[in-house]
Structure formats: C-alpha cells, structure tokens
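> Sending over a structure as structure tokens; questions will come in a sec.
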Amino acid sequence: MKRRTDPECTAPIKKQKKRVAELALSLSSTSDDEPPSSVSHGAKASTTSLSGSDSETEGKQHSSDSFDDAFKADSLVEGTSSRYSMYNSVSQKLMAKMGFREGEGLGKYSQGRKDIVEASSQKGRRGLGLTLRGFDQELNVDWRDEPEPSACEQVSWFPECTTEIPDTQEMSDWMVVGKRKMIIEDETEFCGEELLHSVLQCKSVFDVLDGEEMRRARTRANPYEMIRGVFFLNRAAMKMANMDFVFDRMFTNPRDSYGKPLVKDREAELLYFADVCAGPGGFSEYVLWRKKWHAKGFGMTLKGPNDFKLEDFYSASSELFEPYYGEGGIDGDGDITRPENISAFRNFVLDNTDRKGVHFLMADGGFSVEGQENLQEILSKQLLLCQFLMALSIVRTGGHFICKTFDLFTPFSVGLVYLLYCCFERVCLFKPITSRPANSERYVVCKGLKVGIDDVRDYLFAVNIKLNQLRNTDSDVNLVVPLEVIKGDHEFTDYMIRSNESHCSLQIKALAKIHAFVQDTTLSEPRQAEIRKECLRLWGIPDQARVAPSSSDPKSKFFELIQGTEIDIFSYKPTLLTSKTLEKIRPVFDYRCMVSGSEQKFLIGLGKSQIYTWDGRQSDRWIKLDLKTELPRDTLLSVEIVHELKGEGKAQRKISAIHILDVLVLNGTDVREQHFNQRIQLAEKFVKAVSKPSRPDMNPIRVKEVYRLEEMEKIFVRLEMKIIKGSSGTPKLSYTGRDDRHFVPMGLYIVRTVNEPWTMGFSKSFKKKFFYNKKTKDSTFDLPADSIAPFHICYYGRLFWEWGDGIRVHDSQKPQDQDKLSKEDVLSFIQMHRA
C-alpha cells in the first residue's frame with residue numbers, strides 16, 4: 001500500500017534542498033587557487049548547522065551523518081570539477097557515500113590512492129607489469145596502404161639469358177675464399193641500404209616478443225592464413241598447389257615448347273619427380289594427390305625427427321614415393337651437403353629413370369636459426385648451393401626446378417642464382433600468397449634445363465667440397481661468381497635489385513602490421529574465410545577436412561570396386577586347349593598369350609601391406625598375402641604368385657613374386673573397359689610407380705610378358721632345362737623372363753582381345769592389320785570402340801594350354817603323348833591361319 005505524501009511535510013524538505021543547492025553553487029564558484037581541503041571543510045561545517053535547524057522545524061529526527069552523505073553526493077554530482085564529469089551521477093554518489101573528497105584518498109586518514117586506476121594494458125600471458133623494451137616503440141611504418149588481398153598473382157621472370165653457359169676454363173678462378181663473414185648489414189650491392197636496414201630493424205623488434213604472442217597476431221594479420229593445409233599433411237602442400245597453378249601446372253603437367261603435354265595418363269611414361277630436403281613430405285603428397293599412380297617420386301632428406309612421414313599421407317598413396325638417403329641407400333643419413341650422398345642419389349635416380357633424370361625437382365630446405373634470424377641467408381648458404389647442385393645433377397634436359405630461398409643480399413647467393421639463370425631457359429623469384437608475407441621466404445622457379453650444363457654442375461660440386469673443408473674454420477667461400485661478371489649483365493642485376501627491394505618493402509609492411517596487431521588485440525583481417533574459399537576454388541582443391549583413410553575389410557572393398565558386376569564372372573575357369581578347342585582360335589590375330597607359373601588369383605590392395613588374395617569361388621574367403629610388398633589402396637588385380645629362381649645348384653636363390661595377368665582397378669581408377677593391350681601397358685606403368693629398387697628385401701611385382709599368338713615361337717626360345725634346387729638333380733623345364741629370373745612353367749594362357757562380331761585380318765595390299773565386322777561386313781584400319789574386349793570378356797573367354805606330363809614343348813623333354821596337343825600341332829595351326 002502506497003503512503004500518501006503530505007504537502008505540508010514536503011515543504012520544509014524542498015526549502016532545505018534549495019538552500020543546499022545555493023551553497024553548492026557558491027562552492028563550485030570557488031577560485032582554482034583555493035586549496036580543495038578548505039572548500040571541503042567549509043562545506044561540512046555549513047551543512048552541519050543547517051541540518052540541525054531543519055530537523056527541529058520538521059519535528060522529525062534526522063542524523064547529521066545521513067544528511068552529510070546526501071549533501072556530499074549532491075555536491076559531487078553538481079559541484080565537482082570537470083575531472084570527474086565523465087562519471088555518471090550514480091557512481092559519483094557511491095563514491096561520496098564512501099567518504100570520497102576530491103584530491104584526497106579514501107580512509108580514516110585519507111591515506112588511500114588519490115589518482116584514478118588506469119585501464120589494464122596487460123597483453124596475453126605476459127607477467128603483470130612486464131613491458132618489453134624496444135617492442136612497444138612505434139615503427140613509423142604505414143601498413144594500412146597494403147594492396148587488397150586477392151587470389152590472383154602475377155609472375156615476373158628474369159629476362160632470357162643471352163650469354164653462353166660458362167665452361168670449366170672460364171670458371172677456374174671464380175671461386176673466392178676469404179675471411180668468414182657473419183654480418184649482413186653491409187650487403188648493399190643488390191639492395192638499397194635504407195631498405196636493408198629497415199627490414200633488419202623491423203625483424204629485430206620481435207626478438208623480445210614471446211613466440212606465441214607473435215604467432216597469434218600473425219594469424220590475425222595475414223589475410224591468407226586460413227588456407228592452411230586443407231586435407232594435406234602440412235601447409236607446404238598448399239604452397240606447392242598454389243605455385244603449380246600460378247605456373248600453369250608446369251610441374252604436374254609439363255609441356256614442351258609447343259604446348260604439347262610431355263606425359264599423358266593413358267601413355268606408358270610416368271611423371272618422375274624428386275623431393276629433397278623436404279621432410280615430412282607435403283610437396284610430394286600434393287603431387288601424388290594430383291597425379292595418383294601416374295607419377296613416381298624419389299626423396300632425400302635428413303634422417304631424424306624431420307624425416308619423411310609417409311604414414312601421414314592421407315590424401316595420396318605413399319607407396320608411389322621412394323625415399324633414398326644417399327650413400328647407404330635406405331640406411332644413409334640423407335645429409336645433402338655430403339658429396340657422397342649427392343653422387344649416390346644422382347646415380348639412383350638416373351638408374352631408375354632410364355638415365356634421363358626427373359621431370360622436375362622440388363627443394364624446400366631450411367633449419368632453425370632461432371636468435372640469428374637476420375643471418376639466415378649466411379647460415380643457409382651451403383644448403384642453398386647443394387639444392388641447386390642437385391637440380392643440375394638429376395633434372396632431365398627440359399625439366400624444371402623449384403627451390404625455397406631466403407634473403408638474397410650476399411654476392412654468394414646472387415652468384416648461385418646467376419648460374420641457374422645461365423643453365424635454365426627461364427628463371428624467376430616468386431613469393432606465393434601461401435608464404436607468410438612477414439618472412440624472408442621466396443622460391444626460385446626454373447623452367448627448361450638447357451643442354452651442356454655439366455661444367456657448371458662439376459664446378460658447384462667442387463665448391464661444396466671446399467665448403468666442407470673450410471667448415472669450423474675462420475675461412476669461407478665468399479664468391480662463386482665474380483661481382484663484375486654478375487653486374488656485367490645489367491638486366492639480371494636490375495631484376496635482382498628490384499626483386500630484393502620489392503620483397504623488403506613487403507616484409508617491412510607485414511612486420512609493421514603484425515606489430516600493430518600485437519599492440520591491439522581487437523584488430524583482425526575480415527576477409528580470411530572469403531579469400532580461402534576463392535583460392536581453393538581457383539587452385540582446384542576441394543574444401544575438405546583432413547581425415548585418416550577409413551579402414552575396410554577386403555570383401556567389402558571388393559564389392560565397392562566392382563560396382564555391381566556379377567560376381568559369378570570371377571569364378572569362371574579357363575577352357576582347356578585341346579585339338580577340338582584349338583579350332584576356335586581363328587583368326588589368330590585376335591589373341592594374345594602369356595606363360596603361367598601358378599594358379600590364377602584375384603588380389604586386392606587396401607594400402608601399404610594390407611594385401612589379400614581370393615581364388616574366385618564365392619565359398620572361399622579373402623586371405624592375407626604373406627609377402628613383403630606394398631600396394632596403393634583401391635587396387636584390384638588378376639595375378640599369380642610365382643616362385644622365381646635365380647642361378648643354379650647350391651647358389652640358386654628363390655623368391656616369391658606377384659605376376660600380373662590383368663588389371664581391373666588401379667589405385668581407384670577402373671580400367672576394365674579399356675583394351676587388353678592398354679590394360680597391360682597401364683599395369684607396367686603402375687608397377688614402375690610402386691616398385692622399390694632400394695628395397696631388395698621386398699617381394700617384387702611384375703607384369704606378365706604378353707606375346708601375340710602368331711609369334712608364339714618366341715616363347716619356346718625362352719624355354720630351357722635347368723636343375724632346380726631340391727629336385728634330386730633332375731633338370732626341369734624353365735622359362736626365363738626379361739629380368740633373368742626363371743620359373744617352372746605350368747602352361748600357356750591364350751586371351752581373346754577382340755570383341756564379337758569384330759575380328760582382325762591382315763591386308764596383303766597395305767601390309768598391315770585391319771578390323772572386320774562379321775555382321776555388317778565393314779572393315780577399317782582404325783580401332784572401333786565396340787571391338788574392344790573388356791576385362792570380363794577376356795577373362796570369360798580365355799583358354800589354357802596345360803604343359804603337364806605328356807606335353808613336349810622342349811627338345812630335351814620326354815616324348816610327346818600322341819593323345820595330347822603338341823607344340824608342333826599348335827605352331828602349324830598358327831602358321832596355317834595367319835597367312
């Protein structure tokens with residue numbers, strides 16, 4: 001229930017407030033020279049006497065303290081100086097109730113703090129009160145005028161080199177050895193002094209800053225930061241994806257000078273690449289994701305914690321990549337600065353690329369220079385040289401090279417770039433948007449290795465030997481190309497200076513931006529998500545999360561790969577070749593044949609050593625293959641497990657090998673509908689990609705040698721009688737393959753590769769084969785699409801000529817059983833029907 005206000009009672013109160021207001025007005029007009037304390041005490045005395053008279057008039061008891069508080073609150077609101085005018089009346093009244101007087105502290109003796117408590121300037125996890133001397137100063141760099149972030153990038157190439165590639169005689173006195181130099185501030189030959197000192201100063205500012213605080217600010221400041229690694233192993237993979245796109249896929253789809261692709265997925269040649277100083281392997285994971293089993297990689301990196309992490313290749317098949325660590329092979333140390341390792345890796349790569357070398361080399365070397373960031377270029381000079389040397393050692397003529405560099409201020413580093421400029425058709429220095437703008441990282445990109453670079457390679461090899469000799473001494477190689485030679489090429493020098501100064505300007509702005517973002521934690525780049533989406537779309541990278549490949553049992557994976565095909569097909573057994581069935585092999589040009597060494601099986605690869613076999617009967621299960629080998633996931637093959645032999649007598653060695661008869665799915669690529677010849681060609685390409693010459697402990701994988709039926713006599717030339725270990729000294733029939741290993745043959749598979757109603761004939765007029773349709777009577781020299789026999793037709797219609805007892809296919813064997821098909825019978829039939 002509300003209490004009614006009595007007008008007579010409220011009148012004295014209004015009168016009292018009027019008097020207080022008048023007094024407050026007089027106090028507020030007090031001179032600024034008058035001490036605040038006298039004003040306060042005067043006010044207090046006046047209010048005390050005033051409150052006493054008013055309480056008697058009202059006839060109601062009021063304590064002097066309560067009125068004193070009310071007066072002080074009102075005086076704070078209306079009569080205090082402008083120093084406190086920013087605070088609202090409520091907060092001022094609260095302070096007044098606690099006894100606050102302007103210019104005095106709280107407490108009985110006014111001993112409290114007199115000044116206002118400042119807002120906290122605490123940053124991150126720094127200790128309370130910690131200030132970083134040197135960091136909190138202003139950099140005086142305007143970073144806000146940086147260009148708008150964009151996914152589009154421009155490439156600026158060095159002008160084409162018109163001078164001859166230097167030879168041994170010319171380079172004989174180029175190497176200059178002098179006192180070891182450990183300062184960078186005076187390296188102004190290829191960069192303006194002011195810019196150089198500015199970038200070094202900006203870097204030095206961050207020396208006192210906590211690393212985590214720096215990283216958080218950098219993450220907010222970089223508009224491209226959210227690109228990260230997507231579904232790859234690390235950010236390096238996305239750098240390669242970025243640069244591969246910018247350079248028109250010159251790495252994953254190299255072309256000749258006429259724009260024609262050098263390698264095609266449907267052709268036999270692999271795309272060979274190498275990855276050095278590259279652990280854990282992000283560059284290679286990207287290339288293998290893009291090319292799948294159409295590429296083969298070789299890698300060398302330092303053994304240890306930064307080794308290749310092939311088990312973490314989630315998006316690509318690491319079985320297509322072969323690490324080799326130089327001298328000692330898989331047991332080497334991978335140190336690229338050791339001449340023995342460079343030579344060993346070069347020989348290994350050439351031996352496994354038909355002596356041609358790789359199509360391109362990627363090098364991403366670097367090591368921690370914590371506390372010496374400004375000297376990174378000097379500390380990394382030998383690493384840079386060895387990566388350049390490796391390019392000239394293993395890249396094929398016309399091939400490409402990409403390598404990470406840091407600052408390029410010293411004449412030593414610029415001299416190395418000059419040698420690349422002489423040895424490649426085109427060279428450029430490029431910083432991708434996936435490389436953080438504040439660091440000194442850049443990439444030298446080289447296109448089209450020239451002929452005749454051997455002398456430069458030998459020269460760099462000699463320089464590396466000298467660097468190793470001078471290690472831990474006060475001397476060093478200071479020049480690899482004389483300054484007058486470099487500066488004599490004005491176009492090269494101008495590009496080098498422009499590139500360095502442009503890079504310095506970019507770094508300075510980026511460092512200043514991070515500095516500002518450290519100081520103000522509310523700053524952020526608003527378009528990070530938008531830019532990320534735009535970049536992934538442009539580079540052709542799906543926006544997917546990184547997840548480990550799901551595990552699967554072989555049976556489920558088999559049904560997934562055959563995609564609804566009738567499973568009964570896989571239980572078909574070949575038709576035995578007899579005198580009666582021999583008549584069906586007409587014309588002979590429709591058929592191919594292969595030597596059998598054991599029973600046919602289906603083999604499925606689920607990744608790494610997860611390999612299973614199945615004999616085709618629905619009642620039987622998939623069985624784990626007890627061999628040491630690896631295959632990419634999503635692979636389905638028709639194979640034999642053959643016991644191969646090498647040598648004779650007691651020294652004879654036996655090894656189990658996988659022989660491929662036909663292929664269905666290769667690393668997720670369904671090839672069943674392609675021509676048999678094409679499937680065999682792709683199988684050979686696949687085997688090259690997965691083979692591991694550096695691992696003699698692994699069981700080999702081979703593709704059966706396929707013969708035209710009309711050339712069957714070539715098979716019998718490869719047959720001979722050999723003594724098999726454990727066969728009581730009795731010679732047995734052996735077939736020797738292309739790799740000089742032999743096995744005991746069980747018979748011959750004969751496969752029809754032309755689909756009905758098409759058949760093949762031989763034109764005597766044109767001296768070549770043609771295709772003939774038995775229904776339409778059409779004939780053509782070009783392969784008709786509907787004449788191709790897919791896998792299930794080839795598998796269902798195959799024949800098998802068993803070479804058991806009573807079959808004489810070699811002159812040293814026992815006499816022929818007259819009731820069985822002889823070698824002569826078959827050869828005479830072929831001769832009769834191929835004319």
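Note that Cβ sites are derived from N, Cα and C of the backbone, with glycine treated the same way.
Quick paste from Swiss-Prot:
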- 87-133: domain 'G-patch' (DOMAIN)
- K203 to A: Reduces both mRNA cap binding and catalytic activity of the enzyme (MUTAGEN)
- R228 to A: No effect (MUTAGEN)
- 231-450: domain 'RrmJ-type SAM-dependent 2'-O-MTase' (DOMAIN)
- K239 to A: Abolishes catalytic activity (MUTAGEN)
- K239: active site (ACT_SITE)
- D364 to A: Abolishes catalytic activity (MUTAGEN)
- K404: active site, proton acceptor (ACT_SITE)
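Context for these features, please: burial, neighbours, distances.
Listed in sequence order, E373, N374, Q507, L511 are the same-chain residues at least 6 apart in sequence whose CB falls under 8 Å from the CB of K203 (mutagenesis position). Taken residue by residue with DSSP, K203 (mutagenesis position) is part of a helix.
Sequence-distant neighbours of R228 (mutagenesis position) (same chain, 6+ apart, CB under 8 A from its CB) are R235, M238.
Annotation for K239 (mutagenesis position): spatial neighbours G282, F283, P432, T434, S435, criterion Cβ-Cβ under 8 Å with sequence separation of six or more.
In three-state terms derived from DSSP, D364 (mutagenesis position) belongs to neither a helical nor a strand segment and is classed as coil. Spatially close to D364 (mutagenesis position) yet at least six residues away along the chain are A236, D275, C277, A278, G282, F283, C403, K404, judged by Cβ distances under 8 angstroms.
Summarising the environment of K404 (active site, proton acceptor), the number of other Cβ atoms within 10 Å of its Cβ, over all protein chains shown, is 23.
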> Sort R228 (mutagenesis position) into helix, strand or coil using the DSSP assignment.
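Reduced to three states, the DSSP call for R228 (mutagenesis position) is coil.
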